[in-house]
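According to Swiss-Prot, the mutagenesis experiment CYS183 to Ser carries this note: Inactivates RME1. One mutagenesis experiment catalogued in Swiss-Prot, CYS213 to Ser, is accompanied by this note: Inactivates RME1. According to Swiss-Prot, the mutagenesis experiment CYS263 to Ser carries the annotation: Inactivates RME1.
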Amino acid sequence: MSPCYGQNSAIAKGSWNREVLQEVQPIYHWHDFGQNMKEYSASPLEGDSSLPSSLPSSTEDCLLLSLENTITVIAGNQRQAYDSTSSTEEGTAPQLRPDEIADSTHCITSLVDPEFRDLINYGRQKGANPVFIESNTTEQSHSQCILGYPQKSHVAQLYHDPKVLSTISEGQTKRGSYHCSHCSEKFATLVEFAAHLDEFNLERPCKCPIEQCPWKILGFQQATGLRRHCASQHIGELDIEMEKSLNLKVEKYPGLNCPFPICQKTFRRKDAYKRHVAMVHNNADSRFNKRLKKILNNTK
């Protein structure tokens, strides 16, 4: 889910028992906030006196305000539809009732996906005061602008690519340390790193050829970094043409074998190798060592 906030005249659409409901209202709005709220579109209006003179002080305030306003509009229509269709045919899929929609206003934090929340926090730390403006195209699943970044920015590209977004979402609980090769800063998530690249208009020309890899968007500053990435992350995924275009010689990137004879694991990345040794073999309370101790005791 990718929220988007706009200072616009919004067209809020929802569905009730397969019937499309629509309300036009000059409000701040939040894109994709719930189960049945599919699309919001807007275009800036000059001289619209109904718009507030100033933005809320924080991003979460913006989202909460737009959520409450949008729910007020949609819930009214949903309540009318719910009253008129209280008896539905048997087997019809249950729909979200207006009171259930209204009750969701306090769940805003849980509705925002973790990667987007990381970016909100990153923007707040940087003292950002973003305005999120969406285009007037209604048939789209994501906003045209994410946190004030244009559509061609790294952040927007990450969120507009379903395969890349799926890869990021699958690994969102695993936080790493991403080093910027242009400065000394480090970042806990890929999205924060992408926001940093956008902040300084940094473009890295060497892109990963794997379709679902985030680094096809973020790229690398030098070809050696790309080759190292592909050798450690995508061995087995690269076809012959990709290896030729990368000038990749796999033998230059040998695997690291676990030093413990009883363990036969091999690692392509040095950090993964060190983490394995520290957590599995040098940790007396690891599951591996506990099982090994039990086996040795049984053989006595």
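Every residue gets a Cβ built from N, Cα and C, even glycine.
The mutagenesis positions examined here are CYS183, CYS213, CYS263; by Cβ neighbour count within 10 Å, the least packed of them is CYS183. With respect to their backbone Cα atoms, CYS213 (mutagenesis position) and CYS183 (mutagenesis position) stand 23 Å from each other. In the three-state DSSP scheme, CYS183 (mutagenesis position) is classed as coil. For the pair formed by CYS263 (mutagenesis position) and CYS183 (mutagenesis position), distance between Cα atoms is given as 39 Å, rounded to the nearest Å.
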